[in-house]
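Beneath this line is the structure, given in structure tokens, with notes to follow.
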Amino acid sequence: MQFKNVALAASVAALSATASAEGYTPGEPWSTLTPTGSISCGAAEYTTTFGIAVQAITSSKAKRDVISQIGDGQVQATSAATAQATDSQAQATTTATPTSSEKISSSASKTSTNATSSSCATPSLKDSSCKNSGTLELTLKDGVLTDAKGRIGSIVANRQFQFDGPPPQAGAIYAAGWSITEDGYLALGDSDVFYQCLSGNFYNLYDQNVAEQCSAIHLEAVSLVDC
């Protein structure tokens with residue numbers, strides 16, 4: 001396993017839970033809020049805790065640090081691993097220098113994951129990252145993504161990726177249908193492409209390109225270790 005020591009950051013950003021004409025209505029079942037498609041050989045279960053790191057979709061495969069999370073569930077992408085803001089949004093800062101990264105390899109081992117087909121290789125997380133109190137720590141079960149506080153990973157009404165509840169916030173579009181690809185990327189439905197959109201000195205994460213300052217990324221699943 002290749003070890004990468006990455007910086008983690010967290011910042012506070014608020015997002016109101018407003019109802020939407022489409023999406024989740026409080027009191028209704030939310031586990032059926034899934035995209036219509038699914039990615040080939042995506043593993044809908046990974047019970048070992050993992051983090052996610054932003055990897056730019058470029059020829060050099062430059063990767064940021066792991067994503068962090070602030071106290072209310074916001075996910076933040078720094079130039080290192082992903083953090084989580086206190087209000088549940090996923091965000092990333094812009095200060096760290098991107099580092100090159102090898103593509104995550106696949107493995108036949110099935111100790112911690114459950115692939116959708118017996119003919120599919122199970123994802124093996126090749127990269128590791130140091131974790132701290134702001135690191136976004138995840139588990140995946142039956143296509144539902146949860147953080148260390150048990151909140152549900154969802155795409156909310158403005159297409160932003162964040163954690164709430166359970167249940168997810170009113171108007172949420174997707175709250176299930178997550179998987180990890182054979183290459184080790186987080187996927188939602190049939191897509192493993194997400195978007196980071198610059199907001200001040202950090203990036204918010206979305207499932208669609210919502211503005212000119214957004215760029216396409218992969219979210220690489222990484223092992224988390226105490227350093």
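Using N, Cα and C of the backbone, Cβ positions are placed for all residues, glycine too.
Where Swiss-Prot documents Asp65 to Asn as a mutagenesis experiment, the accompanying text is: Does not affect cell wall incorporation.
Recorded in Swiss-Prot as a mutagenesis result, Ser68 to Ala carries the remark: Does not affect cell wall incorporation. The DSSP secondary structure for Ser68 (mutagenesis position) is strand.
Under the heading of mutagenesis, Swiss-Prot lists Gln69 to Ala and annotates it as follows: Results in complete loss of cell wall incorporation.
Record note (Swiss-Prot), mutagenesis Asp72 to Asn: Results in complete loss of cell wall incorporation. The unchanged residue is displayed.
Swiss-Prot documents Gln74 to Ala as a published mutagenesis change and attaches the note Results in complete loss of cell wall incorporation. Cβ neighbour count for Gln74 (mutagenesis position) (all protein chains, 10 Å cutoff from its Cβ): 32.
For the mutagenesis experiment Thr78 to Ala, the note given by Swiss-Prot reads: Does not affect cell wall incorporation.
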Rounded Cα separation (Å) that holds between Ser68 (mutagenesis position) and Gln74 (mutagenesis position): 9
